[in-house]
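Undergrad: The structure that follows is given in the form of structure tokens.
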Amino acid sequence: MQLLLKSIFTCALFVIFVYATAQSLLKVQETEARQAYLNVTSSSSSNLSQDDGHFLSRRLRQVSHGEEGDEGAPSQMDDELEQMTKVHGEAPDAEELRECSEGLVLPLWMPQRNISVGDRLVRGFVYFVLLIYLFVGVSIIADRFMAAIEAITSIERAVVVKGPNNTKQVMHVRIWNETVANLTLMALGSSAPEILLSVIEIYAKDFESGDLGPGTIVGSAAYNLFMIIAVCMIWIPAGEVRRIRHLRVFFVTALFSVFAYVWLWLILSVFTPGVILVWEAIVTLLFFPLTVLWAYIAERRLLVYKYMDKNYRVNKRGTVVAGEHDQVEMDAEKGPKQPMVTSARGNDAEAFDEARREYITLLTELRQKYPDADLEQLEMMAQEQVLARSSKSRAFYRIQATRKMVGSGNLMRKIQERAHSDLTEVKAQLHAGDDEEADDPIRMYFEPGHYTVMENCGEFEVRVVRRGDISTYASVEYETQDGTASAGTDFVGRKGLLSFPPGVDEQRFRIEVIDDDVFEEDECFYIRLFNPSEGVKLAVPMIATVMILDDDHAGIFAFTDSVFEITESVGRFELKVMRYSGARGTVIVPYWTENDTATESKDYEGARGELVFENNESEKFIDLFILEESSYEKDVSFKVHIGEPRLAPDDELAAKIKEVEKKPVQDLTELDRILLLSKPRNGELTTAYVRIRESQEFKATVDKLVAKANVSAVLGTSSWKEQFKDALTVIPADESEFDNDDEEEEVPSCFSYVSHFVCLFWKVLFAFVPPTDICGGYVTFVVSIFVIGVITAIIGDAASYFGCALNIKDSVTAILFVALGTSIPDTFASMIAAKHDEGADNCIGNVTGSNAVNVFLGIGLAWTIAAVYHSSHGMTFNVEPGTIGFAVALFCGEALIAIMLIMFRRWHKGIGAELGGPKVSKYISAAILVFLWVFYVVICILEAYDVIRV
């Protein structure tokens, strides 16, 4: 069906073109015949005039009658020729055969007189091909211009907002308001050729009015409103709809887009017919900032708009009071009413939170889809999806469309590369502190800082490490210090010097522990580092703690702390159970988990089992597995218990204790009592709370990635190297956004290669334009608009020569050919936006806004310059209403029909949206819009050639 519509559309254009060309060439042929006939007649008249003037008139009449009889030429033409020869002595009206005038940039194809029809057709074809190539070039440089505009409008500033728990949070928001950007720089970027053509034509014609510039603007407006919206209606996938979100802004731009052409009609035909005064031109130009201001007020709900969401009633005293909020948003999606949540944090903060929630939701979905992928891979895929789904500007879709047409590939590939670089950059920032040790001074410390030894271990080894620069010699002294353990009784005191030759990063020494047979509590002593050599600093731990466990007791068992705080991304967590005050025998300690605020199988895996402490073993670990949900904010806990410890049945100490327990109390010796006291028992900390919090690294990663989720960055370039690489590389224009499962590399299609080599000249030429990263895009902005101006001037000359070669009027060339050439990229951009955007603002809202801006800025600026110039020279700026006035009036009527059709589709229960909807309704609506455009073009052409007179 889409192919059929494209074929019908192409055939309609071809028929219109053939008709206009045939009519023009017919007039050319008739005029050439008249000219030849007149030349012959004039030559005969010149020879006879010396003899008899009366004979001349009679002879002319005879020849006239003879021609009528022999050749069948109309007598009316002969009478006109005779009359004109008598009165003027010259050729017929010069308008019948237009002679081309020299252009502003493009040289004129000579000669201009005595050209055959075949020559004119060849010249017309050459100019037509040149126009197409120029349209491609201006489309490519316009994309550079749009990228610069995107870089300018995406400038951000840091603001501090309060989080849900009154925590301060720094976020970056755009300085430019979206509506203001769309109606100013974005509109200028998408319509720069039309606007500049209007201004350049005024200058090229010595500040006199022309038909090409205004005709292009009016023709482009008609094509945008009718054809682009029609194509977007049927381009929406089956079963989907797209609605305008900012309906207030759409109403403002739609109102001004119609009023703009009503205003043109007023100043052309009503106020001062045929004359544009200075005040009229200036007011036309001032309507541009007024449109932007009004749209901004509507979008921000300022002035009267802030009262439009409230209901009002009159109380008993006759006072108007505000009622309850009606909870209906004009730009809300169709569906159940939702209460409005007012937040002091502002729209930017709410948008940031929404983007963050979307990122986390995507991460959860991807975790379920790819359960074997690690967190970093999931974060990469989530960032790709966030960038792909994030809000995109008109510039993105315009550049995306052009890149596909000229073989430069899909912007989604750049998004994928950007996601990888973003994640790498964020991870590097988060771990930056881990890689800065090389710049620190030389440090020495114990590793580890805590030692637990048995009383009967004999000796144990202590390790001291050096970090930083190890290329020099360094030294440090150490000594033992008493704690609850005393030197000489529990250990052998020691003092010494540790030397670190160049290249050595650690040294070790040994401490001896003294064993005895007396039961005693656990004891500890310390080892201290001091007096480091020059250039060496002592770092923590500079004091090591040594715990001596008695080997005559089975031990006391407990957790090291009552609360353990972990992150959900830890995966496996080892919970330590300590055995102190002895480590004799094999002891079994039961353990189990219990829900608190955390839920088993959701937040953690339940565990139940027994720990077996072998003889002289002082610590064991309970393996706990934490289930990660990638929650941005999480705070839940569960309990871990240890039960009563018991000696292993086959343990030697257990057998001895059983024998002693059989004895009467009065028969127990001192050694028996000590043996009974050595039974294992629990300490105070038998229950530990494990608190699961969100991962701070994950939280920081989310914040940074969401802050970086700006598609604008992929539109710009950072270096000339990147630009020339893009210009010389053929990239496949694949339609898919991402394909994580397909590892096969795609190959560019034949169309990609052909379009690449056709556009290679433009791509290489425009690679010299400065990158957008220079001065925030402003240099690119200035250079691009200059280049667009030069190419637009050439387009103006080529379009004029094209019309002149085929004797087509400038007004027809502008409305039909130039308007189409400048609007084709916008058509493809709107199609992509319609398919991928969630709303219809980038398809419909930008059309009405662009139409209004084109008139107020394009025609207003050009006419202001011309009116001021003529006024300064004491003259008036004359503009013949003619075809422009008729086209404006016709467009206004059809525009109202189109806008009413769009609103009818939105409010109709069976459709409910401007774009998409049921198959039959969307094709009928699109057909109506296509008919409006074809009717508009045909009537304008017929009026231009006086086939119909208004």
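Just so you know, glycine gets a Cβ as well, placed from its N, Cα and C.
Reproduced below are the annotations present in Swiss-Prot:
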| type | residues | note |
| --- | --- | --- |
| BINDING | E455, D490, E520 | Ca(2+) 2 binding site |
| BINDING | E455, D490, E520, E523 | Ca(2+) 1 binding site |
| BINDING | E455, D516, V518, E520, D550, D552 | Ca(2+) 4 binding site |
| DOMAIN | 555-694 | domain 'Calx-beta 2' |
| MUTAGEN | P193 to L | Disruption in the ability to maintain electric potential upon stimulation with light |
| MUTAGEN | S198 to P | Disruption in the ability to maintain electric potential upon stimulation with light |
| MUTAGEN | E455 to A or D | Significant to dramatic reduction in inhibitory potency of cytoplasmic Ca(2+), probably due to a central role in coordinating the binding of Ca(2+) ligands |
| MUTAGEN | F519 to A | Perturbation of binding cooperativity of the four Ca(2+) ligands, probably due to disruption of the interaction interface between Calx-beta domain 1 and Calx-beta domain 2 |
| MUTAGEN | E520 to A | Slight reduction in inhibitory potency of cytoplasmic Ca(2+) |
| MUTAGEN | H553 to P | No effect on Ca(2+) binding kinetics |
| MUTAGEN | G555 to P | Perturbation of binding cooperativity of the four Ca(2+) ligands and significantly reduced Ca(2+) affinity, probably due to altered domain orientation and disruption of the interaction interface between Calx-beta domain 1 and Calx-beta domain 2 |
| MUTAGEN | R584 to A | No effect on Ca(2+) binding kinetics |
| MUTAGEN | I674 to Y | Perturbation of binding cooperativity of the four Ca(2+) ligands, probably due to disruption of the interaction interface between Calx-beta domain 1 and Calx-beta domain 2 |
| MUTAGEN | S678 to Y | Perturbation of binding cooperativity of the four Ca(2+) ligands, probably due to disruption of the interaction interface between Calx-beta domain 1 and Calx-beta domain 2 |
| MUTAGEN | G803 to D | Disruption in the ability to maintain electric potential upon stimulation with light |
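Help me picture these features in the structure, burial and contacts included.
TA: Packing around E455 (mutagenesis position) is summarised by its Cβ count: 26 other Cβ atoms lie within 10 angstroms of its Cβ, all protein chains included.
For the recorded site, D516 (Ca(2+) 4 binding site), the DSSP three-state label reads coil.
Looking only at the domain 'Calx-beta 2' (555-694), the predicted model's pLDDT averages out at 84.
DSSP assigns P193 (mutagenesis position) to a helix. All chains included, 29 other C-beta atoms sit within 10 angstroms of the C-beta of P193 (mutagenesis position).
All protein chains included, S198 (mutagenesis position) registers 28 other Cβ atoms within 10 Å of its own Cβ.
Other C-beta atoms found within 10 angstroms of the C-beta of H553 (mutagenesis position) number 26, with every protein chain shown included.
Around G555 (mutagenesis position), the same-chain residues six or more apart in sequence whose CB sits under 8 Å from its CB are L549, R579, Y580, S581, G582, A583, R584, V587, F613, S618, P645, P680, listed in sequence order.
For R584 (mutagenesis position), other Cβ atoms within 10 Å of its Cβ number 24.
A coil conformation is recorded for S678 (mutagenesis position) in the three-state DSSP classification, outside any helix or strand.
For G803 (mutagenesis position), the same-chain residues lying six or more positions away in sequence with a CB closer than 8 A to its CB are K809, D810, V812, T813.
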Undergrad: D490, D516, E523: which of these binding-site residues has the sparsest Cβ neighbourhood within 10 Å?
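TA: Among the binding-site residues D490, D516, E523, the sparsest Cβ neighbourhood within 10 Å belongs to D516.
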Undergrad: By a simple count, how many Cβ atoms lie within 10 Å of the Cβ of S678 (mutagenesis position), its own Cβ left out?
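TA: Excluding its own Cβ, S678 (mutagenesis position) sees 22 Cβ atoms within 10 Å.
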Undergrad: What Cα-Cα separation, expressed in whole Å, is found between D516 (Ca(2+) 4 binding site) and D490 (Ca(2+) 2 binding site)?
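TA: Per the Cα atoms, D516 (Ca(2+) 4 binding site) and D490 (Ca(2+) 2 binding site) stand 8 Å apart.
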Undergrad: Could you state the whole-number distance in Å separating the C-alpha atoms of P193 (mutagenesis position) and D490 (Ca(2+) 2 binding site)?
TA: 93
Undergrad: Pull out the recorded positions from the set D490, H553, S678 whose C-alpha sits within 10 Å of the C-alpha of E523 (Ca(2+) 1 binding site).
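TA: Among D490, H553, S678, the ones whose Cα sits within 10 Å of that of E523 (Ca(2+) 1 binding site) are D490.
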Undergrad: Going by DSSP, give the three-state secondary structure for E523 (Ca(2+) 1 binding site).
TA: strand
Undergrad: How long is the line from the C-alpha of S678 (mutagenesis position) to the C-alpha of H553 (mutagenesis position), rounded to the nearest angstrom?
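TA: So the Cα of H553 (mutagenesis position) lies 4 Å away from that of S678 (mutagenesis position).
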Undergrad: Over the span of the domain 'Calx-beta 2' (555-694), count residues by DSSP class, listing helix, strand and coil in order.
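TA: So the counts come to 24 helix, 62 strand, 54 coil.
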Undergrad: Measuring Cα to Cα, how far is D490 (Ca(2+) 2 binding site) from S198 (mutagenesis position) in Å?
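TA: Cα-Cα distance, D490 (Ca(2+) 2 binding site) to S198 (mutagenesis position): 99 Å.
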Undergrad: Three states by DSSP: which one describes E455 (mutagenesis position)?
TA: coil
